[in-house]
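Comments concern the structure below.
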Amino acid sequence: MTFRNCVAVDLGASSGRVMLARYERECRSLTLREIHRFNNGLHSQNGYVTWDVDSLESAIRLGLNKVCEEGIRIDSIGIDTWGVDFVLLDQQGQRVGLPVAYRDSRTNGLMAQAQQQLGKRDIYQRSGIQFLPFNTLYQLRALTEQQPELIPHIAHALLMPDYFSYRLTGKMNWEYTNATTTQLVNINSDDWDESLLAWSGANKAWFGRPTHPGNVIGHWICPQGNEIPVVAVASHDTASAVIASPLNGSRAAYLSSGTWSLMGFESQTPFTNDTALAANITNEGGAEGRYRVLKNIMGLWLLQRVLQEQQINDLPALISATQALPACRFIINPNDDRFINPETMCSEIQAACRETAQPIPESDAELARCIFDSLALLYADVLHELAQLRGEDFSQLHIVGGGCQNTLLNQLCADACGIRVIAGPVEASTLGNIGIQLMTLDELNNVDDFRQVVSTTANLTTFTPNPDSEIAHYVAQIHSTRQTKELCA
């Protein structure tokens, strides 16, 4: 038997993991083993909301060292993270300023300013990226306006996965899929857009030309002295998750479900017409030149905050209690920007219901029911928008990522959307990360080849829509007339 051992470092907004993948060439089987899992979260520092990148780096190194201590020879390493955030470095590679998180309020008002000064359509035609108030475009503008004293010291700006790869290898890289989330990459040239960079106040010299997934950035020297290639995978975690989505045919849509919910489809061409602009559709970069035509949905962030505020540790028990409640008594729009980072999520949800003359969710189960029903209804809205955009309905929806373990939400999604839902794999970002590594090692031909491996090895569960469910009746009778507010558009 011929084996490959690849390590995926997968960092999310709430947690991170170092995973070891073992690929057997002859039987084309792939197994994952968790080596190290650790928490991630927002911190308050000098008036900013920040990430603790030093702690994350220590956790990454701890996980890698654990693999080496087992005597396993690693063939390659890949790192994926969330998008838009960055770390600034000086000429010596030392950090400049703080690693500010996208949920910080420093960008307030800057998106509207950009649209007024540059033109909303022009920005969209250049980047193809949706308007979100925390995009890197506005973060850099906030930096240059609010902290001009830092500018003379900045030599490089690295997005999060590129920063951690740099810390392992000493080599800098700007990976394409994550770079597109910045709203600074020109959709026609796949390079940084000079007009958008100029408005942001950033110097183009801070960035290198984006590279597509599959190149070796450099090498990490393990404690035993071996040089291990660090591969530029599809380093935006959603891009990796889509690679591992076992999409079958052109009528399959995906939903990457986690802190954020990203719903979309793959396309060989971007959608940047007026319909796409009005719907705030994004065209993020994917592997092999494909576009991830998708829409951001606030996702399980709302639930994560409720769990934290209410100190709930038993999620299965909460879901069980939630399932016993009637559907659609409390409906909010999860994409309202009031939910980006409120002081207390529970109070914000209750206020939204009060302002719309609905019953007020009081118990933990009622709050969760409100979130699940509202997400499922928004999923139905977005799926309909995407189908209209491309002029063809979808036949099935693949839900991947940690959120696909929520069987109640999966069934609500199937019922609200009226479509077959296939849930899994859970560790989609990790698997997609591994997939690019295996292609770089010449073990697999392309993304479609890798998806065949995923389809035969992953644990997938099908949810069939129930047209007689409460939420299906709600969609048919009431929800179809509802207008949903765009997320920060």
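Here the Cβ of each residue, glycine as well, is placed from N, Cα and C on the backbone.
Keep in mind that this structure shows the original residues, not the substituted ones.
Sequence-distant contacts of Gly402 (ATP binding site), defined by Cβ-Cβ distance under 8 angstroms and a gap of at least six in the same chain, are Ser257, Gly258, Leu300, Val426. Residues or ranges marked as ATP binding site in Swiss-Prot (evidence: experimental evidence): Ala13, Ser14, Ser15, Gly16, Arg17, Thr259, Gln304, Gly402.
In the three-state DSSP assignment, the secondary structure recorded for Glu69 (mutagenesis position) is helix. Remark: Glu69 (mutagenesis position) has Pro223 as non-local neighbours, by Cβ distance under 8 Å and separation of at least 6 in sequence. According to Swiss-Prot, the experimentally introduced change Glu69 to Ala is described as follows: Same kinase activity as the wild-type; when associated with A-70 and A-73.
Here Swiss-Prot describes Glu70 to Ala as a published mutagenesis experiment; the accompanying note says: Same kinase activity as the wild-type; when associated with A-69 and A-73. Around Glu70 (mutagenesis position), a 10 Å sphere centred on its CB holds 9 further CB atoms from the protein chains shown.
Of all Cβ atoms in the shown protein chains, 12 besides its own fall within 10 Å of the Cβ of Arg73 (mutagenesis position). Experimental mutagenesis is annotated in Swiss-Prot for Arg73 to Ala, with the remark: Same kinase activity as the wild-type; when associated with A-69 and A-70.
Under DSSP, Asn296 (substrate binding site) is assigned to a strand (E or B) in the three-state scheme. Taken from Swiss-Prot, the feature substrate binding site applies to Gly83, His236, Asp237, Thr238, Asn296.
The active site, proton acceptor annotation in Swiss-Prot covers Asp237. Asp237 (substrate binding site) carries a helical DSSP state (H, G or I).
Within the set of recorded positions Ala13, Gly16, Arg73, Thr259, the entry lying nearest in space to Gly83 (substrate binding site) is Ala13 (CA atoms).
In terms of local Cβ density within 10 Å, Thr238 ranks first among the binding-site residues Ser14, Ser15, Thr238, Gln304. Here the binding residues for ATP are Ala13, Ser14, Ser15, Gly16, Arg17, Thr259, Gln304, Gly402. Their largest Cα to Cα distance works out to 18 Å.
Spacing of Ala13 (ATP binding site) relative to Asp237 (substrate binding site) is 10 Å (Cα to Cα, whole number).
Reported as a whole number, the C-alpha separation between Arg73 (mutagenesis position) and Ser15 (ATP binding site) equals 26 Å. The shortest Cα-Cα distance from Glu70 (mutagenesis position) to any of the binding-site residues (Gly16, His236, Thr238, Thr259, Gln304) is found for Gly16.
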